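K.L.:
Below you will find the structure I want to go over with you.
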Amino acid sequence: MEYHQPEDPAPGKAGTAEAVIPENHEVLAGPDEHPQDTDARDADGEAREREPADQALLPSQCGDNLESPLPEASSAPPGPTLGTLPEVETIRACSMPQELPQSPRTRQPEPDFYCVKWIPWKGEQTPIITQSTNGPCPLLAIMNILFLQWKVKLPPQKEVITSDELMAHLGNCLLSIKPQEKSEGLQLNFQQNVDDAMTVLPKLATGLDVNVRFTGVSDFEYTPECSVFDLLGIPLYHGWLVDPQSPEAVRAVGKLSYNQLVERIITCKHSSDTNLVTEGLIAEQFLETTAAQLTYHGLCELTAAAKEGELSVFFRNNHFSTMTKHKSHLYLLVTDQGFLQEEQVVWESLHNVDGDSCFCDSDFHLSHSLGKGPGAEGGSGSPETQLQVDQDYLIALSLQQQQPRGPLGLTDLELAQQLQQEEYQQQQAAQPVRMRTRVLSLQGRGATSGRPAGERRQRPKHESDCILL
């Protein structure tokens with residue numbers, strides 16, 4: 001014991017010195033006669049290597065705590081382990097703030113750059129911006145319209161553009177707009193709309209909050225995001241409409257927006273009133289059957305509402321696309337970066353709800369160099385055959401609109417849609433009856449439901465007896 005008492009304090013001090021600064025322990029191991037000088041040198045070494053004073057205090061506190069258990073313990077391993085733990089924690093605490101400011105630097109170049117595709121548009125080389133996966137489709141859809149309208153121009157050799165440059169061009173367009181009316185009230189309202197649009201600009205790079213209404217192709221719940229489209233004079237359309245020939249769906253959906261309809265479905269399904277439960281189920285079925293967010297009635301209304309040669313933004317499946325109308329047909333601008341080198345792929349036809357479309361070039365001629373299906377024709381065909389295919393395609397589309405109308409003034413397509421809708425209505429009408437019968441059967445299981453169940457059980461008994469014989 002006498003041998004351990006004079007040596008235990010020295011390892012304890014050595015443990016604290018090693019836990020903080022291992023290099024100072026070798027220098028300070030020589031002078032054992034002046035422990036105060038060694039403590040002062042330890043403090044100086046700690047202050048030089050570690051600037052924060054709190055980190056120099058943490059090991060000293062651990063050293064003070066080690067002095068009390070030393071007479072009880074015969075060895076000093078617990079001392080260095082307790083002395084090293086605060087050091088590890090302080091090192092991690094110092095290293096974490098150093099990594100945080102580096103993360104924004106690494107994230108900056110990732111979503112900023114977008115490839116520019118040059119297309120011949122009405123006799124002039126015009127740029128359009130392509131997007132990769134999860135790109136800022138609202139910003140690109142608006143900017144592509146401004147490029148196609150030649151309100152924003154880029155240098156001829158521009159191949160890559162950043163989102164900051166796009167935002168700057170869009171901001172300049174908004175600030176250059178002047179109110180048409182000179183009255184003070186309208187000017188104040190116009191200035192307020194400009195301020196709202198400028199505050200919304202950063203959201204265009206991430207996504208817009210758009211809430212559709214199912215009553216019209218241009219019916220949206222007004223939000224500050226819509227002020228950007230209003231100021232630029234860009235129409236915003238959608239095709240998610242309720243068919244007026246389905247009165248039950250019209251009654252269940254009404255004039256509600258999408259968010260309001262979802263809330264109503266939840267409240268109706270938890271209601272004790274069977275009529276409200278039925279309306280909630282009908283509204284829920286409407287959302288499920290129209291999950292593509294485009295109906296045939298909406299497509300017809302969209303074709304009628306869009307003007308010839310008009311450039312607009314089409315919203316579907318939480319995606320914004322640049323849309324135009326050419327010769328009574330709707331086309332969507334192809335902005336997928338995978339078609340960057342495909343000069344003949346510029347527009348995509350929108351004539352079907354199921355997504356069956358065709359690619360066209362900048363002059364709305366059917367593209368033969370690339371197709372969506374495996375049986376698409378290649379570019380090796382002669383010009384005569386390509387021209388014949390173009391004519392056949394245009395004739396097929398024109399016949400779709402020039403079909404002879406029946407006694408009710410409906411085309412074959414509309415008649416087929418009406419028959420499909422009538423069948424859908426019959427299914428909807430049968431569902432409430434089935435639901436009510438189920439509710440009644442659940443309520444009156446005691447007496448009425450026993451007889452048919454007993455009869456159904458007797459039949460398999462006879463069949464089983466016959467099988468056994």
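Counting starts with 1 at the first residue shown.
Note that Cβ sites are derived from N, Cα and C of the backbone, with glycine treated the same way.
So, quick note: what you're seeing has the original residues, none of the substitutions.
Because the structure is a prediction, the values reported are computed rather than measured.
Annotations per Swiss-Prot:
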type	residues	note
MUTAGEN	Gln131 to Ala or Glu	Abolishes ubiquitin hydrolase activity
MUTAGEN	Cys137 to Ala	Abolishes ubiquitin hydrolase activity
ACT_SITE	Cys137	active site, nucleophile
MUTAGEN	Asp209 to Ala	Abolishes ubiquitin hydrolase activity
MUTAGEN	Val210 to Ala	Greatly impairs ubiquitin hydrolase activity
MUTAGEN	Glu263 to Ala	Greatly impairs ubiquitin hydrolase activity
ACT_SITE	His319	active site, proton acceptor
MUTAGEN	Ala396 to Gly	No effect on binding to 'Lys-48' tetraubiquitin chains
MUTAGEN	Leu408 to Ala	No effect on binding to 'Lys-48' tetraubiquitin chains
MUTAGEN	Thr411 to Ala	No effect on binding to 'Lys-48' tetraubiquitin chains
MUTAGEN	Asp412 to Ala	Loss of binding to 'Lys-48' tetraubiquitin chains
MUTAGEN	Leu415 to Ala	Loss of binding to 'Lys-48' tetraubiquitin chains
MUTAGEN	Ala416 to Gly or Asp	Loss of binding to 'Lys-48' tetraubiquitin chains
MUTAGEN	Tyr424 to Ala, Asp or Glu	Decreased binding to 'Lys-48' tetraubiquitin chains
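In terms of burial and nearby residues, how do these features look in this structure?
P.N.:
Within its own chain, Gln131 (mutagenesis position) has Tyr114, Cys137, Leu140, Thr335, Asp336, Gln337 as residues 6 or more apart in sequence whose C-beta sits under 8 angstroms from its own.
Summarising the environment of Cys137 (mutagenesis position), the number of other Cβ atoms within 10 Å of its Cβ, over all protein chains shown, is 20.
Reduced to three states, the DSSP call for Cys137 (mutagenesis position) is helix.
The Cβ of Asp209 (mutagenesis position) lies under 8 Å from the Cβ of Lys203, Thr223, Glu225, each of which sits 6+ residues away along the same chain.
Cβ neighbour count for Val210 (mutagenesis position): 18 (other Cβ atoms within 10 Å of its Cβ, all protein chains included).
Glu263 (mutagenesis position) carries a helical DSSP state (H, G or I).
In the three-state DSSP reading, His319 (active site, proton acceptor) counts as strand. The Cβ of His319 (active site, proton acceptor) has 12 other Cβ atoms within 10 Å, all protein chains considered.
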